[in-house]
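S.K.: The following block contains the structure, expressed as C-alpha cells.
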Amino acid sequence: MGKDRLPELLQRSLSTNSSNSSSNGSLLLNVYSGTTEFIIGNTGGNNNSYSVVSQNSHSCSNNNSSTEPKDRSSSKMTQYGSNVDDILNPYTEIRQQLAQIAANLETMNRMAQTVNLRTFNENEMDELHNKNLRLGNQLMTRFNDFKANLPAENDYSLEARMKRTLFYGLHQTFINLWHKNELFLQNYETKVKKNLRLHTKIINSEASEQEIELLIENKTTKLFVDNFLQETEKERQTLREMMDRFNELRRLEKSIEEVHALFMRIQTLVMEQSEVIQRVEFHAQQATLHVDKGADELDQAEQHQKKARKKKIMLIVILAAVLLVLLLVGIYL
C-alpha cells in the first residue's frame, strides 16, 4: 500500500517543475516520511491508519477516473516505483538513527529538568550521551560512504537530483541535530556548575572554579548526599586520596573527548566544503582526458603526414616514368 502512494506523489513532483531540484527534493522527503510512517503504523497493528490511507487511495482513484489525462500520467509513473524504492531504502536506517538521537536528546532534556531530585540518574544521562556519540560516529561514516557514491554534479537527470537532494537534506538534518546536542551539553554543564556553587554556599564551603570543575570531572554533583556519606574524617581523607589518584585520568579522558568532538566538527566542515574540491578535481580530470585525446590526434596526424609524403613520391615517380616513355616514343617516331 505504501508503494502504491509513491508513484502518485512522485508524479506531483514531476508535474510541478522537473527542473526545480529543491521542490522535487522536498516532495521526495515527504514521500519518504509518509512511507516510513505508514510502514510503522502497519507493523504496530494500527487499523485506523490503514483505513484512512485506504480512503485516501480510494478518493484518489475516483478523481483519476474522472480525468483521463491524469490516468495516463499515473500509469506512466508506476514504472518509477521501483526506482524510488531503490533511492529511499538505503536511507531508512539513517532516518532511524537520526530519530534515535532526537529521542535520546529529548530524554536528556527531560532528565536535566530533574537534576536536583532524587529520581535523577546521572549514569543514565551518561549512557544516553555515549549512545548519541556512537550514533554520530556511525552516521558520519555512512554519510561519507553515500557522499562517495553520489551522482556527478553535471548529471541533471531526475534520479540524480533526487539522490543529491535527499542526501544533502538528511545531512543538514544531522548537522542541525548535532548542534542541538552540543548546545544541550553546554547548558547542562552550566546548570550543574550553578547547582554546585549553590550547594557549596549552603554547606559553608566556598569552592573555586577549579574545584567545581574537579567535582564535575569526578561526577560529584550531589554535595548533600556526599556530605552525609562522609561521616568521618577518615572517609573524607580516603575520598580526597581517590580524587587525587584519578584526577589526571579524568583530565586525560576529558581531553580525549574534547579532541574527539573537535575532530567531528572538523570532519563536518570538510564535508560541507568538499563540493568545491570535487568540482576542481572533476575539471582536472576532464583536462587530463582532453590532453590524452590531443596526443592521440597528433600521432594520427603524423601518420597521415608520412602516408601523404609516400603518395607524393610515388606520384612523382609515375609522372617521371610517363614523361620518359613519351620522350622515347617521340624520338623513335
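Note that Cβ sites are derived from N, Cα and C of the backbone, with glycine treated the same way.
Keep in mind the model shows the original residues, not the substituted ones.
Under the heading of natural variants, Swiss-Prot lists Thr67 to Ser and annotates it as follows: In strain: AF1, AF2, AF3, AF4, K11, K14, K16, K2, K21, K3, K5, K7, ZH1, ZH13, ZH16, ZH19, ZH2, ZH20, ZH21, ZH23, ZH25, ZH29, ZH31 and ZH33. Among the natural variants in Swiss-Prot is Asp71 to Val, noted as: In strain: ZH20. Quoted from Swiss-Prot for the published natural variant Gln97 to Leu: In strain: wi3. Here Swiss-Prot notes a natural variant, Thr107 to Ala, with the remark: In strain: AF1, AF2, AF3, AF4, K11, K14, K16, K2, K21, K3, K5, K7, ZH1, ZH13, ZH16, ZH19, ZH2, ZH20, ZH21, ZH23, ZH25, ZH29, ZH31 and ZH33. Per Swiss-Prot, the feature domain 't-SNARE coiled-coil homology' maps to 239-301.
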S.K.: Counting other CB atoms within 10 A of each CB, which of the variant positions Gln97, Thr107 comes out lowest?
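M.R.: Minimum Cβ neighbour count within 10 Å, taken over the variant positions Gln97, Thr107, occurs at Thr107.
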S.K.: Over the domain 't-SNARE coiled-coil homology' (239-301), work out the mean pLDDT and round it to an integer.
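M.R.: Value for the domain 't-SNARE coiled-coil homology' (239-301), mean pLDDT as a whole number: 85.
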S.K.: Counting by DSSP secondary structure, give me helix, strand and coil numbers for the domain 't-SNARE coiled-coil homology' (239-301).
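M.R.: In the domain 't-SNARE coiled-coil homology' (239-301), the DSSP-based counts are 63 helix, 0 strand, 0 coil.
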S.K.: I need the CA-to-CA distance for Gln97 (variant position) versus Thr107 (variant position), whole Å please.
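M.R.: The separation of the Cα atoms works out to 15 Å.
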